[in-house]
Amino acid sequence: MFGFIHESIRQLMIRTYGEAFWSKVLERAGFEAGKENIINHYYSDADTFSLVDAVSVILKVTREQVWEMYGCFLIQYTMETGWDDLIRSMSPNLKGFLDNLDSLHYFIDHVVYKANLRGPSFRCEDNPDGTITLHYYTGRPGLYPIVKGVLREAAKRVFKLDVSMTITGRTQRSVQMATGERIEEHVIFLVKTLNTDQSNEEALGTAVVQHSNNYKIRLTHMDFISTFPYHMVVDQDCKIVQVGRELYNHIPKDLLSVGTPLMRIFEVTRPQIPLDFDSICNFINAVFVLQVKTTPMEFQRNANKRAAQAIEASENLYEDNNGALALSQSQHLKLKGQMMLMSSGGHIMYLCSPYVTSIPELLQYGLRLTAMPIHDPTRDLILLNQQRLSDVEMNLQLEANNEQLENMAKDLEVEKGKTDALLREMLPPSVAQQLKQGLSVEAREYEEATVMFTDVPTFQQIVPLCTPKDIVHLLNELFTKFDRLIGIQKAYKVETVGDSYMSVGGIPDLVDDHCEVICHLALGMVMEARTVCDPITNTPLHIRAGIHSGPVVAGVVGAKMPRYCLFGDTVNTSSRMESHSPIGRIHCSENAKKCAESTGRFEFEPRGRVQIKGKGEMNTYFLLRSFKRSIWEIIDRRRDENCNSIDGYNELREGYVDDVLNKVTQKNSKTCSIS
């Protein structure tokens, strides 16, 4: 169905039950919010019924009740959206309004929205008791409650009438149409006016001119077929009696001879009825659209011309594919007009014009505007509709652009999220937020922070014996484990250079236990490193670490690829602690030891005075364990009770891991584990 139907259903539900209710309907119907009410989009009947069924289930009412409620609202919403004047000007009485329902529906579908939808058909009959019998035909069974709602609301709003509607008959049958077989539902309504103080006859008025047969029509046969170049007259057997002269330009002359059955030349596309005399009389108030069955004359003339040219050029006619292409693009002429029962009662005249609403359609039929009589409003309609089509095309383009912009905005948000995540990886969150806001980040001096460097002492021996891919895999596996620990311990990763990994505590967010955090991080890194295998010896990898506490200056360096860098003697001393550390040990300065013990409880082993390059002799220490947290708590992993010590610090002793690994069978894995 047309998107207007979905939008009007949405408006009804939101106005009556609120936005939250409509969200529930969309969720149950399986629609994405915003995709269910695109005005110029065609939705399948299944989509529309899924919305109505969802409303029915949530409200706990029948589908028929929902459709009838919608019918009442449809008139209100239609009149609100610019159709008020047209609906009120259709007829002075209810009977005339019902007679023109078919034409109104056709106009909205085919002219305004250019939708070519399978709309319903209506036929109206007066009854002697003043009631009206309304026949409703549709190819969509089950929608008849909409008619009840529409008619009652229209009678009330337009004619100030209260009407009752009773269903006196409802049948379904299979109808063979040109497009195939379909199920057609026929519902008969008895419409009765309740406030009888107003009559349908009141507004009919009286004739201004007296009927007279004293004068004969002063119009010859040739004048008539010239004035109405597309008309046809048929008898009770629906055989041709008379045709307009322009039809000969589109239909072979032998088919337009007197006595040719109308159904041999045309097929009826609207209303969906058999092409016989009685059916036409039943729908005499409807708009009739007939389509020529035969090959368009324009195509035949072009085909004959191409054949003659091919013969002259001694070409094989069957090798010319242009004919097939032209046939597929050719248009069978459609006629639209009114069927009129002539006074004799035995003939019907079809006053019509080519069903053309735009310049491109006019050209497809091989027509020009001069083919239309000057009095024919089709000329004005084509010109006006050409402008309307331009407006519709612009609206469609705007809708497409809006949808594209929405999708681009969503994609932009996704990419922005990725960029923000990457920026947060490169810079501290607080610093990254300042840069996003366009603020400059000034360098800052921190009175005390703790810096740690770690590296792989055997890295220089590993590199010559491995492929670059193996080296990258090794470092990626190792640093991924370190990054996880950084997140657990709430420290900050500054940078990695080769096999060196630099981290800091107390920067950029000030904390009192920055050295305690880094000490726990160091213990965890030594433990996690041993779960990575040396690709040469296939043994657990050993790292070393150096820690120092002191004043640090931190700031953002660079514009194109900004980096958060640390400067000062503390950074240099920390690097010296790492470079002078034995393999597998955590080497700390005296400042770091004192700072760690001020907030935490650790076991340190004095190393004595060590000659440090550029610093002279310094008192240094080895970090052995934390008394506040076990290794398993630090690395956030479960302990294997079968082979792991209670606190995990025994595993840090050099050689202990090798003893455990000898007892545990490992299957072709490049990752070592102590569990």
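Glycine is no exception: its Cβ is also placed from the backbone N, Cα and C atoms.
Residues or ranges marked as heme binding site by Swiss-Prot on the basis of similarity to another entry: H105.
With a cut-off of 8 Å between CB atoms and residues at least 6 apart in sequence, the same chain places D455, V456, F459, L475 near D499 (mutagenesis position), listed in sequence order. Residues annotated as Mg(2+) binding site in Swiss-Prot, with similarity to another entry given as evidence: D455, D499.
Marked as domain 'Guanylate cyclase' by Swiss-Prot on the basis of sequence analysis: 450-578. The helix, strand and coil residue counts that DSSP assigns across the domain 'Guanylate cyclase' (450-578) are 55 helix, 40 strand, 34 coil.
The note that Swiss-Prot attaches to the published mutagenesis D499 to A is: Little or no effect, suggesting that it acts as an beta-like subunit.
For the mutagenesis of N572 to A, Swiss-Prot gives this note: Loss of function, suggesting that it acts as an beta-like subunit. The structure shown keeps the original residue. A sphere of 10 angstroms centred on the C-beta of N572 (mutagenesis position) encloses 15 other C-beta atoms.
While the structure shown retains the original residue, Swiss-Prot records the mutagenesis experiment C672 to S with this note: Reduced activity.
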